[in-house]
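Residues or ranges marked as GTP binding site in Swiss-Prot (evidence: a large-scale study or a structure entry): Ser33, Lys34, His35, Tyr36, Lys37, Thr39, Lys126, Val156, Lys157. Here Swiss-Prot describes Asp43 to Ala as a published mutagenesis experiment; the accompanying note says: Abolishes interaction with LRRK2 and reduces membrane localization of LRRK2. Impairs RAB29-stimulated LRRK2 kinase activity on RAB10, RAB29 and LRRK2. The annotation that Swiss-Prot gives for the mutagenesis experiment Trp62 to Ala reads: Abolishes interaction with LRRK2 and reduces membrane localization of LRRK2. Impairs RAB29-stimulated LRRK2 kinase activity on RAB10, RAB29 and LRRK2. For the mutagenesis of Thr71 to Glu, Swiss-Prot gives this note: Loss of phosphorylation by LRRK2. Does not stimulate LRRK2 kinase activity; when associated with E-72. The structure shown keeps the original residue. Swiss-Prot gives this note for the published mutagenesis Thr71 to Ala: Loss of phosphorylation by LRRK2. Impairs RAB29-stimulated LRRK2 kinase activity on RAB10 and LRRK2; when associated with A-72. Reduces membrane localization of LRRK2 and impairs RAB29-stimulated LRRK2 kinase activity on RAB10 and LRRK2; when associated with L-67 and A-72. Looking at Swiss-Prot, the entry for mutagenesis of Ser72 to Glu says: Loss of phosphorylation by LRRK2. Does not stimulate LRRK2 kinase activity; when associated with E-71.
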Amino acid sequence: MGSRDHLFKVLVVGDAAVGKTSLVQRYSQDSFSKHYKSTVGVDFALKVLQWSDYEIVRLQLWDIAGQERFTSMTRLYYRDASACVIMFDVTNATTFSNSQRWKQDLDSKLTLPNGEPVPCLLLANKCDLSPWAVSRDQIDRFSKENGFTGWTETSVKENKNINEAMRVLIEKMMRNSTEDIMSLSTQGDYINLQTKSSSWSCC
C-alpha cells in the first residue's frame, strides 16, 4: 500500500507574548529561545510526521501576531484552516479573558465544510511559572462555555505537553478528514495527557 499524505493548516493565535512563536519553534524544530522578536502579521513553519506505516501528516503552522485580532486580515489568515490553538499566559489574566475574543473571532470567520467550528485547543502556557492568575476550575469552565475541543497546561520553555497536545489535535483532524465528524457529547474538558496521549479526562 502506498503512503498517504495529509496536509493540515493549523492556526496558532492569542495575545502578544503568550508564547505562540516559541510553541511553533519548539514543536517544529525542537528549539527554544528567550529572545524571539514579536511576530509581524503572520509567520509559518512546517512539521512533518510519520503518522503510521502508510500515512504522513504535514502540518502547516500559522503563527499569527497578537495584534492581528484587531485587523480585517484574520479572515484571510484563517482561510482553509483545519484546526486552531489558542494560547494564553497563566500568569496574565488579561490574556486569558482575551482568549474568548480570539475564539469568537475564529468562529465568526471559519468553519469546517459541514458548518461545525474547527477543532480548537486552549493551551494554558507558562505553567512552570507562579503564581497562576487563573484557577484550573476557571479554565475548565471557560473552555467548556466557549466551545473548545479541550484544554491543557503547557510550558514551551520546559517542553511540557507540547507534542502530546498537538497529537490530540492531529487525531481530531484525522477523524474529521475521514468524514467521521461527530460532536463530542462533552467538549472543553481538561485533556489528561499523563495517562494516555489521546485520552480525555471525561472518559
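Numbering starts at 1 and runs along the chain as it is shown here.
Each residue, glycine too, has its Cβ placed from N, Cα and C.
Shown on the structure are the features that Swiss-Prot records.
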{"residue": "Asp43", "record": "mutagenesis position", "Cβ neighbours (10 Å)": "17"}
{"residue": "Trp62", "record": "mutagenesis position", "Cβ neighbours (10 Å)": "19"}
{"residue": "Ser72", "record": "mutagenesis position", "Cβ neighbours (10 Å)": "8"}
{"residue": "Lys126", "record": "GTP binding site", "Cβ neighbours (10 Å)": "25"}
{"residue": "Lys157", "record": "GTP binding site", "Cβ neighbours (10 Å)": "17"}
Task = Would you list, in sequence order, the recorded positions among Asp43, Ser72, Lys126, Lys157 whose CA lies within 10 Å of the CA of Trp62 (mutagenesis position)?
result = Asp43
Request  = Going by DSSP, give the three-state secondary structure for Trp62 (mutagenesis position).
outcome  = strand
Closest of Ser72, Lys126, Lys157 to Asp43 (mutagenesis position), Cα positions, recorded positions only = Ser72
Query = Helix, strand or coil at Asp43 (mutagenesis position), per DSSP?
reply = strand
Request  = Please report how many Å separate the Cα atom of Lys157 (GTP binding site) from that of Ser72 (mutagenesis position), as a whole number.
outcome  = 32
Query = Do you know offhand how many angstrom separate Lys126 (GTP binding site) and Ser72 (mutagenesis position) by C-alpha?
reply = 29
